[in-house]
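Database features, via Swiss-Prot:
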type: BINDING; residues: Asp140, Leu141, Gly142, Gly143, Ser144, Ser145, Phe146, Arg147, Asp265, Thr288, Asp469, Gly470, Ser471, Ser505; note: D-glucose 6-phosphate 1 binding site
type: BINDING; residues: Ser211, Thr228, Lys229, Asn264, Asp265, Asn291, Glu316, Gln347, Leu348, Phe349, Glu350; note: D-glucose 1 binding site
type: BINDING; residues: Asp588, Leu589, Gly590, Gly591, Thr592, Asp713, Thr736, Asp917, Gly918, Thr919, Ser953; note: D-glucose 6-phosphate 2 binding site
type: DOMAIN; residues: 72-514; note: domain 'Hexokinase 1'
type: MUTAGEN; residues: Pro67 to Ala; note: Disrupts targeting to membrane; when associated with N-68; Q-70; P-73; A-74 and Q-75
type: MUTAGEN; residues: Lys68 to Asn; note: Disrupts targeting to membrane; when associated with A-67; Q-70; P-73; A-74 and Q-75
type: MUTAGEN; residues: Arg70 to Gln; note: Disrupts targeting to membrane; when associated with A-67; N-68; P-73; A-74 and Q-75
type: MUTAGEN; residues: Leu73 to Pro; note: Disrupts targeting to membrane; when associated with A-67; N-68; Q-70; A-74 and Q-75
type: MUTAGEN; residues: Thr74 to Ala; note: Disrupts targeting to membrane; when associated with A-67; N-68; Q-70; P-73 and Q-75
type: MUTAGEN; residues: Glu75 to Gln; note: Disrupts targeting to membrane; when associated with A-67; N-68; Q-70; P-73 and A-74
Amino acid sequence: MGWGAPLLSRMLHGPGQAGETSPVPERQSGSENPASEDRRPLEKQCSHHLYTMGQNCQRGQAVDVEPKIRPPLTEEKIDKYLYAMRLSDEILIDILTRFKKEMKNGLSRDYNPTASVKMLPTFVRSIPDGSEKGDFIALDLGGSSFRILRVQVNHEKSQNVSMESEVYDTPENIVHGSGSQLFDHVAECLGDFMEKRKIKDKKLPVGFTFSFPCRQSKIDEAVLITWTKRFKASGVEGADVVKLLNKAIKKRGDYDANIVAVVNDTVGTMMTCGYDDQQCEVGLIIGTGTNACYMEELRHIDLVEGDEGRMCINTEWGAFGDDGSLEDIRTEFDRELDRGSLNPGKQLFEKMVSGMYMGELVRLILVKMAKESLLFEGRITPELLTRGKFTTSDVAAIETDKEGVQNAKEILTRLGVEPSHDDCVSVQHVCTIVSFRSANLVAATLGAILNRLRDNKGTPRLRTTVGVDGSLYKMHPQYSRRFHKTLRRLVPDSDVRFLLSESGSGKGAAMVTAVAYRLAEQHRQIEETLSHFRLSKQALMEVKKKLRSEMEMGLRKETNSRATVKMLPSYVRSIPDGTEHGDFLALDLGGTNFRVLLVKIRSGKKRTVEMHNKIYSIPLEIMQGTGDELFDHIVSCISDFLDYMGIKGPRMPLGFTFSFPCKQTSLDCGILITWTKGFKATDCVGHDVATLLRDAVKRREEFDLDVVAVVNDTVGTMMTCAYEEPSCEIGLIVGTGSNACYMEEMKNVEMVEGNQGQMCINMEWGAFGDNGCLDDIRTDFDKVVDEYSLNSGKQRFEKMISGMYLGEIVRNILIDFTKKGFLFRGQISEPLKTRGIFETKFLSQIESDRLALLQVRAILQQLGLNSTCDDSILVKTVCGVVSKRAAQLCGAGMAAVVEKIRENRGLDHLNVTVGVDGTLYKLHPHFSRIMHQTVKELSPKCTVSFLLSEDGSGKGAALITAVGVRLRGDPTNA
């Protein structure tokens, strides 16, 4: 079936007015045989005047052209030779969709082995940020020549890159010989280059651009998958090219080289352009070969461990179609070219679009047309029949605006075919169809990458830069314009800037090396800083041992006065036994908020605890005012609660959870040793808090209270859990502050008379280390946080593990890293200077496994910190290191406690339960798991269960009050 009379007439006489529509048939997608396809009207077809600037040989595109006389070729032949390569936007969008699917398959662990588009991870994780500096060598091997460059990068005053380079030949006998010959040649050229510049003794870092498909597991290793283009050196496929090059250099023995990074030329192009434009996240080569790379989210790359950040993916899109997915658009000429190539059946997409094959495709078409007497009056010369005689540079010359037809005549004459003017115009038409198809296909595949980037970012419109290189894109007079135009139509929701790589991919290899060097140096400094937070098992065992020693000091009468871990007797001698009964008030004071509770405890067959509570806040001026103001405020809130519950009247028993270090001389007397957690109220330290509360009640003269028990929140937590689980003999709080308590044998509690039974000891372990025994593991950041705290020099262990201080440690590390230029572009913002900005909840959110980096960035943005993807990763790392140390230290402390209980009882193995409360333990995604693991590792002879206190320490205070009432035999609530 031919093109039809309307088109033939138009070709003979030229089009009518610009903008007219001619009913021209259209090739449909998915059909195997162009000659047997259905035809549909087409809006505007290109005329024969194809060298006119601004022509657009493409379906669905209006074209304004001048009339020109066309040789009367038959409609059948024109259809067969030219029209089969014409692709509509509909087909191009279909190809875009196919390539998007191929990309997904290549990234998937399950589908990658059979995927034709390999989507190779490059281990390039960052584009240049402008702070790179140094002196580098770059090798660029992969095209028609081999380049060596010396690249000096200086960023002190302005981003400045100076380069000197030399080009070396890669003769056919070398690229088709053995691998050792090839790399000996590279090593020889490198030696020559260094000799001329007198830098043989320098051992400069080397970046190696190796423009072939390689599998990498790190940045300085590249295992060749397959040769492409004209290379076929034996013994290299399946081998690490870095090792081969190092071996060749070593064999020479006259210089040494440090190969830091191997990159694909496409990655090199992206990095070269990325130095000038940090929006550049795609690299594109359209030259001898073709390929593209782009920055992919690590969470989508199954073949690489980790899910944080991005990594450059080398698509190796030249192999698109090797699985048969492009058979419907490949022509007989594509198949013939493939059969005669060095690698039949491979790189099929590349063979349809790249400069290495374009001239050959045109030659095959011309041969067939000549054989059919459609060109050159049927003359076929030996030159025309010789592969490689018609090059892509010939195609470019023939398609130039003004001299195209004349160039065609000269080129065809060189081939001995004696062309007529009409032959030259026809050949120009063939060249245009072939090169236009190439531009369209590359636009479709690049469109798929842009769509993927847009989807990854979750933005309706993408703004990005594509770094581009390659002789076809640069030298062909019409290629880039056609390519851009098609791309705009295929992906209208992307704003793309094309940045031409002026200095090739060699500079890119140097930039990758510079970035790798910068990142390695940054990584070294970051690791050095964070290593002080990473505690070995041996260090944790030492912490456990030291705490055990401090516990013994606190329990003994003779050493208690100088002990930092005070081991305070709580006078709680029994856990609940289930017979407790009555209505009790509880007061829970331990932070900026406090609770008043009514707790109704019922015993019998069905034990129940019913609670009513109200939360009140304590303003900062009262926290740091006088003691009378603080306790008057508390009593005012109790009065409000009694009115609220309608129970003001009878004298009710009250348990007072007071979460600060107190020395108790009885259950209902607690003398405040020191304020913690930001409290500073005067005239309280050294006084009995129960008496201070009773005095405030008297001053109010509204109601009376029976203060039965003063309880630490940790003891309250233990009692709450012990009511549910009788094996609970330890209490732990890890929230704003941190503390632990446990049931100690009375014989070991020298501060209280009597040797029978047990008593709960409030350890007050927050002060562990106040005597300097933990200085070997305290970091400079711990010291800064301590120095600026309200109670400098005190509660040092607590300041390393509790929620009130972890955020401050993180903030100080971030300030240090920002000063060093590792974070936030080196800019210390006002929010970062603000103490207390990093609350525990932010640490918990940032470390959540479920959060993608975009969400981490959003959290940082809420805090006024504008972060890049890399910033977010580092912030998350810092949070993780600080919270892990906290969990491990907490675990080491708990291991000391459970071991003491086991030894007290002379058991080979102890089963015990810990009642736990506190926001850090409850809300942090990893804290509890790490702490449990640490306890298990450090106390293997103990099986420790952890029970979360659901009702807080207020319920515990009521239970202790109930136990106290029961033990004193009070008839009102017996």
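Using the three backbone atoms N, Cα and C, a Cβ is placed for every residue, glycine included.
For the binding-site residues Ser211, Ser471, Thr592, Thr736, counting C-beta atoms within 10 A of each C-beta gives the highest total at Ser211.
Ranked by Cα separation from Asp588 (D-glucose 6-phosphate 2 binding site), the binding-site residues Asp140, Gly142, Phe146, Glu350 are led by Asp140.
The binding-site residues recorded for this entry are Asp469, Thr592, Gly918, and the Cα of Asp469 lies nearest to that of Ser211 (D-glucose 1 binding site). When the Cα of Lys229 (D-glucose 1 binding site) is compared against those of the binding-site residues Gly142, Asp469, Thr736, the shortest separation belongs to Gly142. Its Cβ taken as reference, Leu348 (D-glucose 1 binding site) is surrounded by 26 other Cβ atoms within 10 Å in the chains shown. When the binding-site residues Leu348, Glu350, Thr736 are ranked by how far their Cα is from the Cα of Asp265 (D-glucose 6-phosphate 1 binding site), Glu350 comes first. Its Cβ taken as reference, Asp140 (D-glucose 6-phosphate 1 binding site) is surrounded by 27 other Cβ atoms within 10 Å in the chains shown.
Secondary structure at Gly590 (D-glucose 6-phosphate 2 binding site), taken from DSSP and collapsed to helix, strand or coil, is coil. On the 0 to 100 pLDDT scale, the model's mean across the domain 'Hexokinase 1' (72-514) is 88. Cα to Cα, Glu316 (D-glucose 1 binding site) and Thr592 (D-glucose 6-phosphate 2 binding site) are separated by 60 Å.
Sorting the binding-site residues Asp265, Asp469 by the number of other Cβ atoms within 10 Å puts Asp265 first.
With Thr592 (D-glucose 6-phosphate 2 binding site) as the anchor, the candidate binding-site residues are Asp140, Gly142, Ser471, and the one with the nearest CA is Asp140. Distance from the CA of Glu350 (D-glucose 1 binding site) to the CA of Ser471 (D-glucose 6-phosphate 1 binding site) is 14 Å.
Under a cutoff of 8 A between CB atoms, and with a sequence separation of 6+ in the same chain, the neighbours of Gly918 (D-glucose 6-phosphate 2 binding site) are Leu732, Ile733, Val734, Gly735, Thr736, Ser738, Gly803.
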